[in-house]
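S.K.: These came from Swiss-Prot, pasted as-is:
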ACT_SITE  H473  active site, proton acceptor
BINDING   G555, K556, G557, L558, I559, K560, K561, C562, R563, T564, S565, P566, D567  CoA binding site
BINDING   Y589, T602  (R)-carnitine binding site
MUTAGEN   E3 to R  Decreases susceptibility to inhibition by malonyl-CoA
MUTAGEN   A9 to G  Increases susceptibility to inhibition by malonyl-CoA
MUTAGEN   G18 to A  Increases susceptibility to inhibition by malonyl-CoA
MUTAGEN   H473 to A  Loss of activity
MUTAGEN   K560 to A  Reduces activity by 50%
MUTAGEN   S687 to A  Loss of activity
Amino acid sequence: MAEAHQAVAFQFTVTPDGIDLRLSHEALKQICLSGLHSWKKKFIRFKNGIITGVFPANPSSWLIVVVGVISSMHAKVDPSLGMIAKISRTLDTTGRMSSQTKNIVSGVLFGTGLWVAVIMTMRYSLKVLLSYHGWMFAEHGKMSRSTKIWMAMVKVLSGRKPMLYSFQTSLPRLPVPAVKDTVSRYLESVRPLMKEEDFQRMTALAQDFAVNLGPKLQWYLKLKSWWATNYVSDWWEEYIYLRGRGPLMVNSNYYAMEMLYITPTHIQAARAGNTIHAILLYRRTLDREELKPIRLLGSTIPLCSAQWERLFNTSRIPGEETDTIQHIKDSRHIVVYHRGRYFKVWLYHDGRLLRPRELEQQMQQILDDPSEPQPGEAKLAALTAADRVPWAKCRQTYFARGKNKQSLDAVEKAAFFVTLDESEQGYREEDPEASIDSYAKSLLHGRCFDRWFDKSITFVVFKNSKIGINAEHSWADAPVVGHLWEYVMATDVFQLGYSEDGHCKGDTNPNIPKPTRLQWDIPGECQEVIDASLSSASLLANDVDLHSFPFDSFGKGLIKKCRTSPDAFIQLALQLAHYKDMGKFCLTYEASMTRLFREGRTETVRSCTMESCNFVQAMMDPKSTAEQRLKLFKIACEKHQHLYRLAMTGAGIDRHLFCLYVVSKYLAVDSPFLKEVLSEPWRLSTSQTPQQQVELFDFEKNPDYVSCGGGFGPVADDGYGVSYIIVGENFIHFHISSKFSSPETDSHRFGKHLRQAMMDIITLFGLTINSKK
């Protein structure tokens, strides 16, 4: 085969006339280009390291400071108050340096020291400024003079064009709340969920903890917070994610869907070519650290960017006791799964990224390949879908050497994983509800063996060219994948585009090596483990009751007219819907972020409050008036927003209690209070998918190009998982998951209650859905 010959730089044979050496010039050329590419990336990393290392100054400012110091010395002005003279005296005790040389060297050294001191002062000043969070608690739309001055100072110290990681060393550390404050907030959060007798018992446990064991655990936690960059994130990653022994599929991984109503081409290979190229463009921008750091409050307050580091070239490696995350700096290939076969596809040729048409060519060759799967190959990925321990043992036994290790390395060290799915998914006008549900379920779990659930992202291209992503959760949270996904969809349609016949723009290239099949030698014993994993994973997947639907009766535009937060509005609608569905309240989880702090991830907002319960009960009481309901609604919204702000600013409940629990385990002490708190089930788990890059295209002019967001599986066996995305002014998309095996839950029933709850609340304001126009 041609590609096999191209892969060999030289060959030799021994003949009677001597050694016959044959060089492959094409292979040598590709080796040289690969080396140049590698050195170019190293240089870019080195340059970016310098730029980020001197932030908020810039490297050129060093020259300005040094020239200024030396110029003042020539003008007989000593800017150092005698320090330059001291440096000069200590430079050369042998007397071999001329006085002019000593003066210049002394001036450069003093100027450099002054420059570093100014940088450290600016950085510390910025960190102090970013530690202020009073702006979050100000009344919406009203900004005090002191806040405006504070914002101006932050902007001055933030530089003109910060890179992705520029703010990392200037971000404050996540503060450790006082134990008594956390315990008090916890008791307030469970008050509406407990009977008086149970609440009094929990209050006694909590108060005993706050006085006795709590302060001891807190001392160790504070010690960690002084030493570690973030006192939560490493333990959260290890104990919540990596030590989990259950399946990643459904339980941990989540999915992202694309545009609902638009499919720019119906050619599967073409859609794959464009979108893979768009992903690679994003990766290149990320590698160069040219992504703009996300900033709040009018692009002023930066969020932590640490989670972007492991977006690509990352895989979760199974272990018997705990998993690990493997991340490599660079990967020049992807692995593509189609019809039970695994293919390795190189992403570079002639020292450049493959163009969209060239990637389409590669994908089409895979689709046209008639070869059959090797024994055990077709359903191999089921190992990543089921329990971790069998996969870890199987990996160690059958994939630690030989061709199996080489092929597994290719998968785990790929930039990302691609599935060319044989099914057709997406919105169908003749059956909108079932088609969207099927689309979501396919992205969440597929057929349990056609997604590599260990990879940071599995990119799925369906036969009818609809696309989606399945993402592993341990390395980062959903907003990072969402940021990538927004870029990919916009670049695919509005930047790259397609030809009139639906192909990628550009020309094919016959010189590109073809995709190569990964080779496996999977014995019968291993195939039995694969079959067992597939069986257990299929039971889990078939139990998922997933309902995904668009809500277009009104959106953010109309909610704003109610003078309330869209998120608070939806959260109260969820509380009302849950009560309609279950006839009771439950502990509710809403994911918030703590990325205002260095290496921050998430915090929990306990959305079921006394205020929200009072509102829901008023809505269910036919005797209550609209005025009473509206008043209670506004009180509940204000409470929710206050809790959300507390969570964002490091004053949440659950991460603090979680870390105290980890400390108690290290100290081998038992806490009945912490044990009970951490065993409470979240029967309603919710999350909003943020829209982060509204500048990519105009939603109002392109209303059909809206994303459906994404979703996740239910957290509790008898509960619901609800995700939602607010797009533009008039569109919200919901994803509801539960389990068929629970007699108490029904995702479609909950969806109907949620639609009605949204309409019931908007009616309180005397607004109709036509008010949005």
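Glycine residues also receive a Cβ, built from the backbone N, Cα and C atoms like all the rest.
In terms of burial and nearby residues, how do these features look in this structure?
M.R.: DSSP assigns H473 (mutagenesis position) to coil in the three-state reduction, outside any helix or strand.
Long-range neighbours of K560 (mutagenesis position) (same chain, six or more residues apart, CB within less than 8 Å of its CB): P566.
The Cβ neighbour count for Y589 ((R)-carnitine binding site), using a 10 Å radius over every protein chain in view, is 23. According to DSSP, Y589 ((R)-carnitine binding site) is assigned to a strand segment.
A C-beta separation below 8 Å, combined with a sequence spacing of at least six in one chain, links H473 (mutagenesis position) to Y241, L248, S252, N253, Y254.
According to DSSP, S687 (mutagenesis position) sits within a strand segment. Under 8 Å, Cβ to Cβ, and six or more positions away along its own chain, S687 (mutagenesis position) finds A478, E590, A591, F712, V722, S723, Y724.
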S.K.: Y589 ((R)-carnitine binding site): which of the binding-site residues G555, G557, I559, K561, S565 is the nearest Cα neighbour?
M.R.: S565
S.K.: Around the C-beta of D567 (CoA binding site), how many further C-beta atoms are within 10 angstroms, looking at every protein chain?
M.R.: 23
S.K.: Between R563 (CoA binding site) and T602 ((R)-carnitine binding site), how far is it from one CA atom to the other, in Å?
M.R.: 27
S.K.: Three states by DSSP: which one describes T602 ((R)-carnitine binding site)?
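M.R.: For T602 ((R)-carnitine binding site) - judged by DSSP and reduced to three states - the answer is strand.
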S.K.: Excluding G555, K556, G557, L558, I559, K560, K561, C562, R563, T564, S565, P566, D567, please set out which residues of the same chain place their CB within 8 Å of the center of the CB atoms of the CoA site, keeping sequence order.
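M.R.: What remains near the Cβ centre is F569.
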S.K.: For T602 ((R)-carnitine binding site), what residues in its own chain, 6 or more apart in sequence, show a Cβ-Cβ distance under 8 Å?
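M.R.: W236, D477, A591, S592, M593, T594, R655 - these are the non-local Cβ neighbours of T602 ((R)-carnitine binding site), listed in sequence order.
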